[in-house]
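The structure under discussion appears below in the form of structure tokens.
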Amino acid sequence: MSSVTWAPGNYPSTRRSDHVDTYQSASKGEVPVPDPYQWLEESTDEVDKWTTAQADLAQSYLDQNADIQKLAEKFRASRNYAKFSAPTLLDDGHWYWFYNRGLQSQSVLYRSKEPALPDFSKGDDNVGDVFFDPNVLAADGSAGMVLCKFSPDGKFFAYAVSHLGGDYSTIYVRSTSSPLSQASVAQGVDGRLSDEVKWFKFSTIIWTKDSKGFLYQRYPARERHEGTRSDRNAMMCYHKVGTTQEEDIIVYQDNEHPEWIYGADTSEDGKYLYLYQFKDTSKKNLLWVAELDEDGVKSGIHWRKVVNEYAADYNIITNHGSLVYIKTNLNAPQYKVITIDLSKDEPEIRDFIPEEKDAKLAQVNCANEEYFVAIYKRNVKDEIYLYSKAGVQLTRLAPDFVGAASIANRQKQTHFFLTLSGFNTPGTIARYDFTAPETQRFSILRTTKVNELDPDDFESTQVWYESKDGTKIPMFIVRHKSTKFDGTAAAIQYGYGGFATSADPFFSPIILTFLQTYGAIFAVPSIRGGGEFGEEWHKGGRRETKVNTFDDFIAAAQFLVKNKYAAPGKVAINGASNGGLLVMGSIVRAPEGTFGAAVPEGGVADLLKFHKFTGGQAWISEYGNPSIPEEFDYIYPLSPVHNVRTDKVMPATLITVNIGDGRVVPMHSFKFIATLQHNVPQNPHPLLIKIDKSWLGHGMGKPTDKNVKDAADKWGFIARALGLELKTVE
């Protein structure tokens with residue numbers, strides 16, 4: 001164990017103001033709520049000096065831990081293996097796929113040398129050429145490609161570039177005859193077109209069938225790409241290739257609802273333009289449809305309001321003529337597929353693939369024009385099925401697979417690909433070919449090979465435990481096979497629990513390296529608020545039932561100790577974004593000694609003010625509105641920053657945040673650490689905040705070196721807090 005000294009109370013001075021906000025409570029009337037750290041919401045010289053002092057303290061503590069450098073070396077080695085995506089055949093006659101040699105900060109987009117599906121056993125560089133290398137966008141790794149889409153005819157490539165991980169990005173366009181590689185940059189050739197589409201955020205790129213342009217969502221120009229003011233006045237626009245952004249058509253904007261955001265899609269045959277409207281992050285949206293003629297997208301579009309009330313989630317799958325197939329949770333919390341015939345004045349909704357009561361329909365794609373590939377999530381394990389054009393289930397694919405799956409295909413092609421991964425499955429690409437003999441249609445295209453780890457040395461199991469209110473909760477437990485369940489191991493417990501997002505099995509060489517190095521286990525409970533069991537599971541952990549999310553997470557740790565999966569006091573918890581709220585709320589609510597360490601990353605801590613910054617107003621559907629008295633009464637007791645006790649020993653805590661996070665603004669983390677340090681200044685365990693003052697984003701897109709350092713700091717802190725000895729399990 002690395003020797004690290006800690007002197008309680010050695011924190012930077014944090015000014016406390018007499019600022020008080022007043023809220024209305026349905027049960028108590030007017031409630032004054034002190035906010036002594038309200039000044040940390042601003043961007044001032046005082047805040048800058050405070051963040052520097054806090055960051056320096058955290059770094060000085062981490063620098064004492066010699067294990068961190070050793071972990072960084074191990075993590076870097078464990079990440080050094082080839083990674084790849086499923087290939088896609090475009091209309092230019094080439095296959096395209098992403099490939100990463102191992103430690104590249106961003107995967108490189110390759111293009112096949114020949115029209116045939118590449119034989120990847122010969123090596124990616126032998127069967128393909130670099131088409132687009134995002135690593136050359138900025139020498140220091142500060143620019144990243146966050147999204148890309150090819151035009152339907154395969155002639156254009158549109159890609160969005162973000163700087164320092166920020167949510168705002170700019171779309172550029174290039175011809176597919178103009179690759180971007182290390183070689184082209186060395187020759188001083190960029191090759192992109194003049195198109196420059198700015199202020200792109202929370203959207204995708206939707207090409208029209210004629211390949212003349214694309215739709216996208218943008219926000220009004222602002223002085224700074226990131227900031228804390230609310231996101232408002234989004235607009236869905238159409239950009240024609242070869243024109244300026246000033247010439248773009250505003251396809252839709254609702255000035256009466258400036259907080260709403262939009263999505264769009266076009267039908268495979270180019271006949272329909274679909275517009276989605278969202279008022280928040282709830283699984284409910286409007287669906288409008290417009291018919292396009294030979295002139296394509298133009299001003300003054302006439303919209304048919306097919307769904308004009310926020311009652312359910314609607315997501316277009318495809319259309320066969322005027323018959324549109326939609327994945328929805330309308331009267332089906334586990335989701336189903338319906339059809340609507342747009343040729344009728346009063347479209348009738350018909351079930352196509354009915355809801356399954358014990359499995360959530362997670363993804364549906366149309367394949368080979370008339371078949372449907374569906375992924376169901378049953379007990380947090382993905383199952384893949386093929387359906388006929390009549391909605392009849394034909395077969396199950398990869399029945400022995402346990403993990404998470406995704407589908408990649410183009411509707412008109414006679415094949416589709418599946419990406420399969422799990423806690424100890426680094427990644428397999430499978431192909432289904434409709435033209436092959438039936439017994440040969442499903443095959444493995446390529447499998448990820450990990451260099452420094454043997455995935456077969458690890459195993460994952462699923463257990464069920466009882467939460468505080470008696471609800472049964474599933475939880476995955478991952479371990480190196482040499483680690484015993486005898487009550488001596490440390491446990492890393494990870495969670496999210498919000499926004500109907502499922503905590504699916506995922507492969508992490510860093511986590512497996514930590515488990516192997518320290519003989520620990522990794523636990524992922526499927527807590528309420530997530531989407532593992534459909535919308536009812538989500539509703540069981542949002543707004544007035546949000547307390548269940550924390551109770552489920554705390555009960556998971558107690559179960560691990562009681563059943564000898566973990567040692568008492570050696571459960572460390574980790575989560576990011578909404579998962580950061582989960583971690584902060586759990587250490588505040590749990591009995592003393594439940595957790596040995598906590599690392600909340602970029603989390604929400606002030607539940608009385610979250611809706612006043614950037615996109616936070618969209619989260620009211622998840623957390624509630626503190627301005628409404630009845631909702632204030634259940635929000636206030638859950639808000640982490642307002643419920644830190646002064647008489648309770650807190651676990652070793654390392655909060656991590658990026659100074660320019662434009663999604664969950666850093667004031668949440670700032671206020672929470674200031675409150676912890678003030679309320680329990682003599683806490684025997686460190687209460688620290690690591691602030692990355694060079695990064696804008698919410699945590700995504702960091703260069704490899706920065707990611708490895710962050711991981712080593714986090715896991716090294718946890719190892720020290722739990723008193724773990726660095727070792728290697730043979």
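Each Cβ is built from the backbone N, Cα and C atoms, and glycine gets one as well.
Record features, source Swiss-Prot:
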type	residues	note
ACT_SITE	Ser577	active site, charge relay system
ACT_SITE	Asp661	active site, charge relay system
ACT_SITE	His698	active site, charge relay system
MUTAGEN	Ser577 to Ala	Impairs catalytic activity but still binds both 35mer and 25mer substrates
MUTAGEN	Asp661 to Ala	Impairs catalytic activity but still binds both 35mer and 25mer substrates
MUTAGEN	Arg663 to Ala, Lys or Gln	Leads to diminished activities for both peptide bond hydrolysis and macrocyclization
MUTAGEN	His698 to Ala	Impairs catalytic activity but still binds both 35mer and 25mer substrates
Query: Cα distance, Ser577 (mutagenesis position) to Arg663 (mutagenesis position), nearest Å?
result: 9
Task: Could you measure between Ser577 (mutagenesis position) and His698 (mutagenesis position) for me? Cα positions, answer in whole angstrom.
output: 8
- request: Find, among the mutagenesis positions listed as Ser577, Asp661, Arg663, His698, the one whose Cβ has the highest number of other Cβ atoms within 10 Å in the structure shown.
  value: Asp661
- prompt: Which whole-number value in Å describes the distance between the Cα atoms of His698 (mutagenesis position) and Asp661 (mutagenesis position)?
  reply: 5
DSSP-derived class (H/G/I helix, E/B strand, else coil) of His698 (mutagenesis position): coil
- line: Simplified DSSP label at Ser577 (mutagenesis position) comes out coil
